[in-house]
Amino acid sequence: MACVKFPWELMEEILYRVPSLSLSRFKTVSKEWNTLLNDKTFIKKHLALVRPQFRLWTNSKVYSVDVSLNDDPNIELRELPLDIPYVIDHRTTNFLPCNDLLFCASWWSNKAVVWNPSLRQTRLIKSGEEHFRFGGIGYDSGRPGKGYHIFGHSHSRLSVNGNTSKFIKRFYITKFESNAWKCIDDVSLGENSIGGDSLDNNNVSLNGNLYWTTNSYDTDEYLIQSFDFSKEIFKIFCVLPRKKDSSDIPVLSVFRGDRLSVLHKFKGTNNMEIWVTKNKINESVKAVVWMMFMTVSIPIYKDSKPSYFINDIYEKRLVMCCSDENGKACVYIVKDQARKKIQLGFHVSEFSHCFYDPSLIPIPSETSGQKISNS
C-alpha cells in the first residue's frame, strides 16, 4: 500500500488539535516535527485551541479531566503518571497554575516543584529558611521572555527588650535564574493583614502578578490583595462584592485569560454567585468594576472548595469540579437553568483539584544549580 503524504499545512492544522500530552511524544518523529512543536507561534496557536482541563490528585494517582462543551457536554477522564518529586500528600499541597505551568508547594516545607505535565518536566525549588511556606509563582511582566519569580514567607520569633517576643512574618522572592532569596518585607503578625489566611490556598496568577482573597479586620469586607513581581510590592487590589458575614471564603479564578472572576457561596445554603471584572486587569485599571455573571444552586460537600472556569464564547457556561454533597468527585456544567452533573467514577473520599490549561511551554532551563528533570 502506497504511503500517502499529507501537505505540511494540513499536518499543522491536525497537530494544533492534538492533546498536549500526546504532542510531546511526537518530537522524536523527525527534526522537522521537533522544530515545529518547539516553535513559539505553533505553541500559541495550539494553546488557543486546547480543551480546558481540570487536574485531580489523590495520594496515589493523578488524573486529567478534559471538558468538551458541545451540544451534549461531556468529559474524558485519564490517569497520568504520578511523577512529581517531593509532592507526597495532596491534602497539604497547593497547586497553582501560572502561564500554563503548575506550581506545587507543600505546606511548611522548604521545597516546591514547578511542573509541566504535558512535557513531563519538573524543576525543584528550595528555600533555606526554617518554617517556610511557598506562596506562589509569577513573573516580571516588564521583562521579555518572562523572568519567573517564586514567592513565599517564613514565621520567626523575635525577642523584644530581652524578655518578651513577637512573631514576625518575613516575605521572600527568588528569581528562576538564581538560588538567591531576597527578603522584601517584615510584618508583625496581628498588626497587618498582608498575606492573609488565604495567600497559600486561594490565589491565582494573572499577567505575572499574584492575587488572593483576605478579609479586612476593621470592616469584615472581603478583599483581593496582590503582589506585583516587577515592582516587588503588595497592594490592596479591590473590595469584593460580598462581606464575610454572608458568604464563605470566595474562590478566585481567571476569566477570559485577562480578567478575574470570583465565586461566592452563601453560608448554610447551596446558593452561589459568580462575579467577573468588567475590564481587563492591567496597570491602567484605576477602579475595579464587578458584574454579576450567574447565580446558581449547586450542592457541594461542606467546607469544600470548588475549582471552576467560565466559558462565554457563545453561551454563558459555568464548569465546576468539586465534591458533591456525598463527598464524591464530580463536574457540574451549568447553562442558564440547565445543570448537568457528571460523576468522575473513582472512589476516594479525599482529593485535590485545580483548573489548568495544558501547553507545550517548557520550564525555563537551569542557569545556577536548579535542575530540570524530564521523566
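Keep in mind that glycine also has a Cβ here, set from the backbone N, Cα and C atoms.
According to Swiss-Prot, the protein has these features:
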DOMAIN    1-46  domain 'F-box'
VARIANT   Phe266 to Leu  In strain: cv. Zu-0
VARIANT   Ala287 to Asp  In strain: cv. Bur-0 and cv. Wu-0
VARIANT   Asn326 to Ile  In strain: cv. Bur-0 and cv. Wu-0
VARIANT   Ile361 to Thr  In strain: cv. Bur-0 and cv. Wu-0
VARIANT   Glu366 to Lys  In strain: cv. Mt-0
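Shown on the structure are the features that Swiss-Prot records.
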residue : record           : Cβ neighbours (10 Å)
Phe266  : variant position : 14
Ala287  : variant position : 7
Asn326  : variant position : 9
Ile361  : variant position : 20
Mapped DSSP class for Phe266 (variant position), helix or strand or coil: strand
Top Cα neighbour of Asn326 (variant position) in the set of variant positions Phe266, Ala287, Ile361: Phe266
Rounded Cα separation (Å) that holds between Ile361 (variant position) and Phe266 (variant position): 38
Cα-Cα distance linking Phe266 (variant position) and Ala287 (variant position), given in Å to the nearest integer: 26
